[in-house]
Amino acid sequence: MSSESPNLPAAAGTVPDNHPPPPPVVTAAEAGSDDSPKGVASKLSAAGISNWAKNLKVPQPFASTQNDSGVENTEKSAFAKFTSGLGIRLSPKSPQTNDTTTEGTSSATESSFIGTITKGLVDTSKNAVKAVQVKARHAVSQNKRRYQEGGFDLDLTYITENIIAMGFPAGDMSSGFFGYVEGFYRNQMEEVINFLETQHKGKYKVYNLCSERLYDVSLFEGKVASFPFDDHNCPPIHLVTSFCQSAYSWLKEDIENVVVVHCKAGMARTGLMICSLLLYLKFFPTAEECMDFYNQKRCVDGKGLVLPSQIRYVKYFERILTYFNGENQPGRRCMLRGFRLHRCPYWIRPSITISDHNGVLFTTKKHPRTKDLSPEDFWFSAPKKGVMVFALPGEPGLTELAGDFKIQFHDRQGDFYCWLNTTMMENRVILKTSELDGFDKRKLPSPGFMVEVVLADINATIPTNPSSETASKTPEETSAANSSPVDGSASVPGPDKETENPDKDDVFSDNEGDSTGPTKTTSSASSQTPEAKKSADETAVLTKATEKVSISGNKGSSQPVQGVTVSKGEATEKPSGAGVNASSSSESEFKVMAADASVFSFGDEDDFESD
């Protein structure tokens, strides 16, 4: 047996079926090369056979695979490689360190990717918002020049080296909600502060002209002065002088000091004040030159200060500098007598509101004699064709004025208005359409249309008739006589007297010499006194007025006649307002007086006809 053992290892792969291989084969292969008889005997023992049987399972696949075909070996080898590789990847016994590292790397990669996407979206959104914001700001700026240097993009212009015009610095909550929202399309407060601190640190002063927007003055280190007045309007004339004096005081302190003037848009109100300042500092000798210079500097198209009333106030300030040495003057007290509309088409019949900086002074919508009438009823045709007149018969005027005042005409085709100053104007002013604010925005054109404003000095409002025995009697005293019927023996003035001066009236005359009304006898009241509507002479007045003036189409010309009862040979009249209240009586009286166009003369007809 020992002689065969050296040949057994070579025959291990060809063990015949049904005969287990000799124990020495396995022992020699597994246990070593011990060929001693003692070693062989130990290998043939039960324990040795048992160990051999156990160890036989391991080489058996290897032995069988050696006899398989090349294709099977290839398939199994590939399968084994696949399963072994899969086992390495899926085995729970694989090292945890590699998985943790892989997971950490994956998480970091995912976080980095999400962060990149988020940052990109945020940056894109910011850029998109900024682009929209820039477009909005440029759209709001319209024709104004912008400051686009040093990384700034502001609605701001250097009018001179020391005078800056800009739009409202918005975007701060101290300006209120709307002021904060306006920061999206107007100058940003932070950007304005950054600009001033960068370019003019410690050398600037801000002038706020807005009455509708304020902000925390501490944002500009307290160097803010406020001279407020409403948008599309004019300031009190004394405010212009005060502004110029304040700005001059700041500029003369240091040659590098600058004034920064703004309203909301930084154009119209700002232009009025800056043009006045240019006049005050004697940059140019005339208001026209100052306005032309400002318009060219501030706007691309040269249309900065365009409202007629604001242009008028720059010229008013020029007069103050020329005639009053820059000193404020008290307002001249006047009475507003009424209005004439020249070349007035039928579609212009406006209601009227008179106001000043303290509030409304007069309005046809609330006055007792006009509040119940439509505008077509209280505008009446004058003897001259194409002229409409408004006044209050029997009253000294519409309202008393002193200084600045505003006339606003409310019309269905669009409102128009103007600001005037009694100290700077004559008692009679004619304004063309180019001198009326907002008239160019009306729907229908009115070529040649003009508004005449008639004033009177407060002491000469109600002139008297020197040829009359009762020249000293006032209209109020005459109106008291209306409570009792007039004596039937009253004499009626001849028609020739009435036709001699059809357009004159003693109440509405500005000059005593122009007063030509009929005189009052000892037994009757004057038939031409506006308040004496109950005298029989009123019948003749209405008759002559009907013959002289075309009043067809006017309601006020037909209704008053119904209240007059006339019999041939009688000089008495039944009261037209019997049994009605004072308001109805006043309205009827207004229509009676309005039927006679002569009561609407202002005593300047000679000059009026020469026009």
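Each Cβ is built from the backbone N, Cα and C atoms, and glycine gets one as well.
Unsubstituted: the structure retains its original residues.
Listed in sequence order, the residues of the same chain lying 6 or more apart from C263 (mutagenesis position) and placing their CB within less than 8 Å of its CB are F168, N208, L209, C210, D231, R269, T270. If you look up Swiss-Prot, you'll see C263 marked as active site, phosphocysteine intermediate, on the strength of experimental evidence.
Marked as domain 'Phosphatase tensin-type' by Swiss-Prot: 145-324.
Annotation comment: Swiss-Prot describes 331-458 as domain 'C2 tensin-type'. Mean predicted confidence for the domain 'C2 tensin-type' (331-458): the pLDDT average there is 94.
Under mutagenesis, Swiss-Prot gives C263 to S with this note: Loss of phosphatase activity. Secondary structure at C263 (mutagenesis position), taken from DSSP and collapsed to helix, strand or coil, is coil.
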(request) Using DSSP, break the domain 'C2 tensin-type' (331-458) down into helix, strand and coil residues and give each count. (result) 14 helix, 57 strand, 57 coil
